[in-house]
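What follows is a short report on a single structure.
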Amino acid sequence: MLIKSEYKPRMLPKEEQVKKPMTSNGRISFVLMAMAVLFACLIARGLYLQTVTYNFLKEQGDNRIVRTQALPATRGTVSDRNGAVLALSAPTESLFAVPKDMKEMPSAAQLERLSELVDVPVDVLRNKLEQKGKSFIWIKRQLDPKVAEEVKALGLENFVFEKELKRHYPMGNLFAHVIGFTDIDGKGQEGLELSLEDSLYGEDGAEVVLRDRQGNIVDSLDSPRNKAPQNGKDIILSLDQRIQTLAYEELNKAVEYHQAKAGTVVVLDARTGEILALANTPAYDPNRPGRADSEQRRNRAVTDMIEPGSAIKPFVIAKALDAGKTDLNERLNTQPYKIGPSPVRDTHVYPSLDVRGIMQKSSNVGTSKLSARFGAEEMYDFYHELGIGVRMHSGFPGETAGLLRNWRRWRPIEQATMSFGYGLQLSLLQLARAYTALTHDGVLLPLSFEKQAVAPQGKRIFKESTAREVRNLMVSVTEPGGTGTAGAVDGFDVGAKTGTARKFVNGRYADNKHVATFIGFAPAKNPRVIVAVTIDEPTAHGYYGGVVAGPPFKKIMGGSLNILGISPTKPLTAAAVKTPS
């Protein structure tokens, strides 16, 4: 018997197909195909540029050059205490060429005209332009604006103008020895331009630009090399242009009248040590320093050492009074005497003089006897304290420290001769500074060419009472009977001292070469101004300090007091009173 089965096999569900991952060979194939397509595009683009747009792109590339252009920092302006500009930088243009990119030389006519405009010989221009390996060569720097425009009108290819700054000195030779000058790159070379270089110069910047073949900037480009310039600091000096003008003019008159070799004047603010004027003659134009010789460029007030002669005597007298070695009532025997074989004498013989008389008559004998009351070492230390033999650190090239030999090397006569200004040397600026110890009530002040906001700290040399006493004694020098009456200023008590020194030439003191000095202050009771004048080697109309340097001192002192608005301290004489017209 057959049995029918009811069994039906169960069907398994259909498995879902899973895609096989791409093999490494597949990925490589894909990348290669993509690169092939990209490469084909590049080839196509290159063919397009080489054929369809070649001429256009070549012309544009030839006409545009990427350059890094200097952005010069503007050098700081220098002005006097009242704002008169003494030195400034003005925009100018300089011309350079790119011989490397020149396809052909400028025509003969163009070169001839360019030569005329920039004042460079044609053969020099041609030699510059024939240096084909160079991509930069200066043709002429700091052109006059009108000249620059005429050069541009020539349409010279591969001649490029660069913006620069040129230093100008509006006052010309008036401030030459103080301000100094810069080189063509704007770096200080002498005077305050050199000593204040770090403050004045600033820091140059840079800009990446696109220029055409004529050198014109067609675009500025973004670049990490771009940097804004940092301009220099403006400097306000202590100098007063009005007083400087007066001092310079009077100095030149004196040098001419006495047919002298040279002259120097220094004017100080007696209360602060600020330098109000400093002038030398001969001088030079700092706008054209290359035309000046070494004699004209020398800042004699700072570099030249002088033996001060009798101008040193007030300090010796002050020291003796300050130490109690003498008093105003003592009379000294002032007849000639000897130290060993060496005589000490005065121009005129005075049997005896009190301290006032020693000052007024400028007695070598009396001053030397006061100096002899101190040891050599003590006098050496005293002169050193006054700044003799010590550099002032003014920053001026060639600044002298003066000369003060060690006391152990002094011969017996030298302590005496130093007391009346022989055997020690200092600059006129150092001498003027020493006088601040008298005008500032015994305190020696530092000097400054920059305007001071606060009074400086000085060094005490004498007691206040001593300084006042000596100032009063020094008024007698400009009064009748004194050696400095030529320096008297009407309406003011002027304290002063004359100095006449023979010059040391070829190992001996010359009989016919002198330095005439006159230095003083006013008003004597409350000094505001110190004026120091030296005339070097006067050959006409006298040689004594009072005769030669006294008259310019008088004019400069009187004018300075008037400029500063200082009222007279005593009645004017009838001759000085001007009747209104």
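Cβ coordinates are placed from backbone N, Cα and C, and glycine is handled just like the others.
The noted changes are left out; the structure has the residues it started with.
Source: prediction; values computed, not measured.
If you check Swiss-Prot, you get these features:
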ACT_SITE  Ser310  active site, acyl-ester intermediate
VARIANT   Phe504 to Leu  In strain: CDC84-060418, CDC77-124615 and CDC84-060384
VARIANT   Ala510 to Val  In strain: CDC84-060418, CDC77-124615 and CDC84-060384
VARIANT   Ala516 to Gly  In strain: CDC84-060418, CDC77-124615 and CDC84-060384
VARIANT   His541 to Asn  In strain: FA19 and CDC84-060418
VARIANT   Pro551 to Ser  In strain: CDC77-124615
VARIANT   Pro551 to Leu  In strain: CDC84-060384
VARIANT   Pro552 to Val  In strain: CDC84-060418
VARIANT   Ile566 to Val  In strain: CDC84-060418
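Feature map: Swiss-Prot annotations on the structure.
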{"residue": "Ser310", "record": "active site, acyl-ester intermediate", "DSSP (3 states)": "helix"}
{"residue": "Phe504", "record": "variant position", "DSSP (3 states)": "strand"}
{"residue": "Ala510", "record": "variant position", "DSSP (3 states)": "strand"}
{"residue": "Ala516", "record": "variant position", "DSSP (3 states)": "strand"}
{"residue": "His541", "record": "variant position", "DSSP (3 states)": "coil"}
{"residue": "Pro551", "record": "variant position", "DSSP (3 states)": "helix"}
{"residue": "Ile566", "record": "variant position", "DSSP (3 states)": "coil"}
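Closest to Pro552 (variant position) by Cα-Cα distance, out of the variant positions Phe504, Ala510, Ala516, Ile566, is Ala516. When the neighbouring Cβ atoms lying within 10 Å are counted for each of the variant positions (Pro551, Pro552), the highest count belongs to Pro552. Neighbour count (other Cβ atoms within 10 Å of the Cβ, all protein chains): 25 for Ser310 (active site, acyl-ester intermediate).
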